[in-house]
Amino acid sequence: MSDNDELQQIAHLRREYTKGGLRRRDLPADPLTLFERWLSQACEAKLADPTAMVVATVDEHGQPYQRIVLLKHYDEKGMVFYTNLGSRKAHQIENNPRVSLLFPWHTLERQVMVIGKAERLSTLEVMKYFHSRPRDSQIGAWVSKQSSRISARGILESKFLELKQKFQQGEVPLPSFWGGFRVSLEQIEFWQGGEHRLHDRFLYQRENDAWKIDRLAP
C-alpha cells in the first residue's frame, strides 16, 4: 500500500454521532453542575482514565505544547493537577499562566474545554495530596528530573531502588521540586456530538459573579 493509498483510507475514517443532543433548556446555571454530571457518567461508563485531561501551555516563543495529566480535584475555584515543578509545563506556566484543559470523552461523544489561569498550590495543599499517594508513587516523584534527557530507563529504575532503600523507614518527604496548579474557571465549553456533524456546543463565560451561556455553531 502506498503512502497516498493509506492517506486516502484515513481520510475516509468517520462515523455518525448518535449518543444524544444537548439543549439550552437542559443546561444548569452553573457549569460545574454539568461537568460533575458528565464526569460521573464517564466514570459509570467505565471509560479508561475518565479524569485524564490535556493541558495546553505555550513557551516564551509562542510555541504550544500539550500533555495529558489527571484531574485530582475541582470546585468553584478551579481544576487541580500535580506535577514536577522542574517540568516543561511548570516552567511554561510560570512564564505564561494562561492555559487550556480538554477532557476527551470520545466514547460518550463528548468533550469539555476549560480556559483559565494556572496558579501554584500552597505547600499545605500539596503535602496533603502527596502523602495520600501510594508509597511507591511518592518515591517515584523523587526519581525523575522531568523533561530532562536520559540515556536509558535503567537509570530511573536504579535510582528508584536506591531511594526505596533510603526511605524504607518512616514517611517519604515531600520533594521541594514537586507541586500542583489550580486552573481558574474563566470559560468552559461543552461539546456533544450530533448527527450530520451538527454538534451541540455551549460556552459558559464568567461575567462578574454570574455565568453567561451561549450556543456556538459547530
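The backbone N, Cα and C atoms fix where each Cβ goes, glycine too.
Where Swiss-Prot documents ARG14 to Met as a mutagenesis experiment, the accompanying text is: Reduces affinity for substrate about 9-fold, but has no effect on catalytic activity. The annotation that Swiss-Prot gives for the mutagenesis experiment ARG14 to Glu reads: Reduces affinity for substrate about 7-fold, but has no effect on catalytic activity. For ARG14, ARG15, GLU16, TYR17, LYS72, TYR129, ARG133, SER137, ARG197, LEU198, HIS199, the entry in Swiss-Prot reads substrate binding site, with the evidence type experimental evidence. The annotation that Swiss-Prot gives for the mutagenesis experiment TYR17 to Phe reads: Reduces affinity for substrate 3-fold, but has about 5-fold increase in catalytic activity. The annotation that Swiss-Prot gives for the mutagenesis experiment ASP49 to Ala reads: Reduces affinity for substrate 3-fold and catalytic activity 2-fold. Residues or ranges marked as FMN binding site in Swiss-Prot (evidence: experimental evidence): 67-72, 82-83, 88-89, GLN111, 146-147, TRP191, ARG201. According to Swiss-Prot, the mutagenesis experiment ARG197 to Met carries the following note: Reduces affinity for substrate 300-fold and catalytic activity about 4-fold. Swiss-Prot documents ARG197 to Glu as a published mutagenesis change and attaches the note Reduces affinity for substrate 8000-fold and catalytic activity 16-fold. The note that Swiss-Prot attaches to the published mutagenesis HIS199 to Ala is: Reduces affinity for substrate 230-fold, but has no effect on catalytic activity. According to Swiss-Prot, the mutagenesis experiment HIS199 to Asn carries the annotation: Reduces catalytic activity about 4-fold, but has no effect on affinity for substrate.
Sequence features, as recorded in Swiss-Prot, placed on the structure.
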residue	record	contacts (Cβ under 8 Å, 6+ apart)
GLU16	substrate binding site	GLU195, HIS196
TYR17	mutagenesis position	GLU109, GLN192, GLY193, GLY194, GLU195, ARG197, HIS199
ARG67	FMN binding site	VAL54, VAL55, LYS89
VAL69	FMN binding site	ALA52, MET53, VAL55, PHE81, TYR82, THR83
LEU71	FMN binding site	THR51, ALA52, MET53, MET79, VAL80, PHE81, PHE103
LYS72	substrate binding site	THR51, VAL80, PHE81, TYR82, TYR129, GLY180
GLN111	FMN binding site	LEU102, PHE103, PRO104, TRP105, TRP191
ARG201	FMN binding site	GLU189, PHE190, TRP191, GLN192, ARG215, LEU216, ALA217, PRO218
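Distance noted between the C-alpha atoms of ARG14 (mutagenesis position) and ASP49 (mutagenesis position) is 24 Å.
In this structure the residues listed as binding substrate are ARG14, ARG15, GLU16, TYR17, LYS72, TYR129, ARG133, SER137, ARG197, LEU198, HIS199; their two most distant Cα atoms lie 44 Å apart. Of the listed recorded positions, namely ARG14, ARG88, ARG133, ARG197, HIS199, the sparsest CB environment within 10 A is found at ARG14. In three-state terms derived from DSSP, ARG197 (mutagenesis position) belongs to a helical segment. DSSP assigns GLN111 (FMN binding site) to a strand segment in the three-state reduction. The secondary structure of ASP49 (mutagenesis position), as reduced to three states from DSSP, is coil rather than helix or strand. Here ASP49 (mutagenesis position) is positioned 17 angstrom away from ARG133 (substrate binding site), judged by their C-alpha atoms.
Reduced to three states, the DSSP call for ARG88 (FMN binding site) is helix.
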